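These come from Swiss-Prot:
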- 17-291: domain 'Protein kinase' (DOMAIN)
- ILE23, GLY24, SER25, GLY26, ALA27, THR28, ALA29, VAL30, VAL31, LYS46: ATP binding site (BINDING)
- ASP146: active site, proton acceptor (ACT_SITE)
- ASP164 to Ala: Abolished serine/threonine-protein kinase activity (MUTAGEN)
- THR185 to Ala: Decreased serine/threonine-protein kinase activity (MUTAGEN)
- THR185 to Glu: Mimics phosphorylation; increased serine/threonine-protein kinase activity (MUTAGEN)
Amino acid sequence: MSEDSSALPWSINRDDYELQEVIGSGATAVVQAAYCAPKKERVAIKRINLEKCQTSMDELLKEIQAMSQCHHPNIVSYYTSFVVKDELWLVMKLLSGGSVLDIIKHIVAKGEHKGGVLDESTIATILREVLEGLEYLHKNGQIHRDVKAGNILLGEDGSVQIADFGVSAFLATGGDITRNKVRKTFVGTPCWMAPEVMEQVRGYDFKADIWSFGITAIELATGAAPYHKYPPMKVLMLTLQNDPPSLDTGVQDKEMLKKYGKSFRKMISLCLQKDPEKRPTAAELLRHKFFQKAKNKEFLQEKILQRAPTISERSKKVRRVPGSSGRLHKTEDGGWEWSDDEFDEESEEGKAAISQLRSCPTQQHCLCLLQLFSAADPMGTLLQVPEQISAHLPQPASQMPTQPAQVSLLPPAEPAKPAQARSSGERSQETKVPISLVLRLRNSKKELNDIRFEFTPGRDTAEGVSQELISAGLVDGRDLVIVAANLQKIVEEPQSNRSVTFKLASGVEGSDIPDDGKLIGFAQLSIS
């Protein structure tokens, strides 16, 4: 590169960029290599479709301006941005080594992962650089919100940089991002998402990135996130209900994990603590014993870049039509597939989610997943109750009623029938027989309600029914996951789980004290 070309500012003229191979894609964006003629330099251009983006350009440009002021060797450099028709083009540094996810897939495809995908020294070297980048972001009041192998890029010299900082998350929130350090926006990929981000109750801070970092550490060793086989809603349930995942979670062949030692496992467990306050900061993690195994970038260059697929090899695997957008996107073969903002339909979790969607019997129950990952801020007030349902709700009273008010969602022609005791084998043969249930909880006026409804195995889904209860204004939107999880528990084992009491994510208000007996901050779901 000549001195003259290097001194030139980055062009904002579309004609100065020659688009080349597609090297990555998501539902709302495509990333292409390009050649910038005035600068005589190859770059990466992320083309974001603005068609469905609710963010004003003024707000979006402010965020990009803040992003462009981030200068760190472990953060991908953003050069400039401009609008081309209905797309926002982000011009970035091209890292020709691709993502760590590309390398993981390449190793797995060649069958070279039987003893673990990457060794400890390689993992430590990559993750130390990621921590340096996260420490910089966190010190500057920024949260990445989507740390994963697919967003860790490698340069041909073995350098490591974090990508997709800022803009993807900003677009997903409709621009509703303040500069404070606590977020209440629901963005990120479910498998890597921290529990507090899923709960949407207290908001979250930079410690959410530390959880995602821990999941990424597992991904680099095993080749996938712990719950990668499950569709998004199931991932949310497992993360919230189960103990934190570990290196062994979901791995059938434990032999592949034998070479990973105690310090690596301990580092992961520190990151994956459900209480974010107990997780270490990026700066504290950098002092962890495990990172003494880290080498330099020449080590990465020799160790894994020689095994990595080339840009042209990676580009052949991108099947989505560039420029397609939306939650349901069209593929090259003309079919439609669902994904979240940056969902990789080649990944295991992508396949599971798409399979879940295709098996949905009705559009009504498919919508729950689409709404869960919509750009709208999920932290709004309780949904308004439609008039036809509000007529059945109890009227305001000075004291809480001794008997719960009855709210029925059962079809008028088919009154609720008591579920008869049947063996699990008999029930599986009679999948069309509905289970009558009652959800008892307090409404916004603190009055007890009994909400009666039916669940038909083989037709209904727990998340679909829960979404309907929320849409009817009977359940707080923040309780979607916890209600769905307990409904799933009952319908899977109706004989052993005829009634469950559980804590609500929406919690209690003011001076109220949670009480599972009086159902203050709790709900009860039973087979009637």
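Just so you know, glycine gets a Cβ as well, placed from its N, Cα and C.
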* Helix, strand or coil at ASP164 (mutagenesis position), per DSSP? -> coil
* Structure fact -> Spacing of the two Cα atoms, VAL31 (ATP binding site) and ASP164 (mutagenesis position), in whole angstrom, works out to 11
* To do: Could you check which of the recorded positions (ILE23, SER25, ALA29, ASP164) sits closest to ASP146 (active site, proton acceptor), going Cα to Cα?
  => ASP164
* Give the helix, strand or coil assignment DSSP yields for ALA29 (ATP binding site). => strand
* Asked: So among the recorded positions ASP146, ASP164, who's got the most Cβ atoms within 10 Å?
  -> ASP164
* All-chain count of other Cβ atoms within 10 Å of ALA29 (ATP binding site) -> 23
* Structure fact -> Cβ density check for ILE23 (ATP binding site), other Cβ within 10 Å (all protein chains) comes to 23
* **Between ASP164 (mutagenesis position) and ALA29 (ATP binding site): CA-CA distance (Å)** => 11
* Structure fact -> For ILE23 (ATP binding site) and ASP164 (mutagenesis position), the CA-to-CA distance in whole Å is 14
* Asked: How far is it from SER25 (ATP binding site) to ASP164 (mutagenesis position), counting Cα to Cα, in Å?
  -> 12
